[in-house]
Amino acid sequence: MSAKIDITGDWTVAVYCAASPTHAELLELAAEVGAAIAGRGWTLVWGGGHVSAMGAVASAARACGGWTVGVIPKMLVYRELADHDADELIVTDTMWERKQIMEDRSDAFIVLPGGVGTLDELFDAWTDGYLGTHDKPIVMVDPWGHFDGLRAWLNGLLDTGYVSPTAMERLVVVDNVKDALRACAPS
């Protein structure tokens, strides 16, 4: 295990990811992201669970000496197995509070393959950025085409005027961790 990185790291990245599937490639991707965030001396903020991709991203960050901040609503403490190894574990009353704290504590967002909860977090952060609440990078890592259907639908909304080009430009889509971290890095 590496020495702990100073908790006052210059940069904090929220990772939105799955809490259910255990596909090897998903867990490997999440672990790669967690290790890469820690390797840069950045802080990881994530959903606070110790299952699926959430557990993999946080465990890998800590294994590489990174500082981890988990944010979990009390209704999910047992369902998502709250990660009591987190350097800081924040238990909220609601999902909304979880998302707000994660957004407030982060300088950038990485979205990994996930389901409805991941999409909820993505759309919240993306909408807030589009509306000018923040100017933080929002980066979707999609190495296997998990989000192809979503992206096709969004492009259809763009083509018909329901989504603006400016909004689409706020969402960066990459297929590897190196490019994701580059897109998240401070300018």
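Using N, Cα and C of the backbone, Cβ positions are placed for all residues, glycine too.
Some features that Swiss-Prot has for this protein:
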{"type": "MUTAGEN", "residues": "Met54 to Ala", "note": "Large decrease in catalytic activity"}
{"type": "MUTAGEN", "residues": "Lys74 to Ala", "note": "Abrogates pupylation. This mutant accumulates in M.tuberculosis with a functional proteasome system and sensitizes M.tuberculosis to NO. Decrease in catalytic activity"}
{"type": "MUTAGEN", "residues": "Glu80 to Ala", "note": "Large decrease in catalytic activity"}
{"type": "BINDING", "residues": "Glu80, Arg98, Lys99, Gly115, Val116, Gly117, Thr118, Leu119, Asp120, Glu121, Thr127", "note": "substrate binding site"}
{"type": "MUTAGEN", "residues": "Arg98 to Ala", "note": "Loss of catalytic activity"}
{"type": "MUTAGEN", "residues": "Thr118 to Ala", "note": "Loss of catalytic activity"}
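Feature map: annotations from Swiss-Prot on the structure.
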residue : record                 : DSSP class
Met54   : mutagenesis position   : helix
Lys74   : mutagenesis position   : helix
Glu80   : mutagenesis position   : coil
Arg98   : mutagenesis position   : helix
Val116  : substrate binding site : helix
Thr127  : substrate binding site : helix
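For Arg98 (mutagenesis position), the nearest neighbour among the binding-site residues Val116, Asp120, Thr127, judged by Cα separation, is Asp120. Counting neighbouring Cβ atoms within 10 Å of each of the recorded positions (Glu80, Asp120), the lowest count belongs to Asp120. Here the CA atom of Met54 (mutagenesis position) lies 14 Å from the CA atom of Val116 (substrate binding site). Met54 (mutagenesis position): 30 other CB atoms within 10 A of its CB, across all protein chains. Each residue contributes its Cα atom, and for Thr127 (substrate binding site) and Lys74 (mutagenesis position) those atoms are 25 Å apart. Largest Cα-Cα distance over the residues recorded as binding substrate, namely Glu80, Arg98, Lys99, Gly115, Val116, Gly117, Thr118, Leu119, Asp120, Glu121, Thr127, equals 26 Å. Across the recorded positions listed here (Thr118, Thr127), the residue whose Cβ sits among the most other Cβ atoms within 10 Å is Thr118. Of the listed mutagenesis positions, namely Lys74, Arg98, the sparsest Cβ surroundings within 10 Å are found at Lys74. With a 10 A radius on its CB, Val116 (substrate binding site) counts 7 other CB atoms from all the protein chains.
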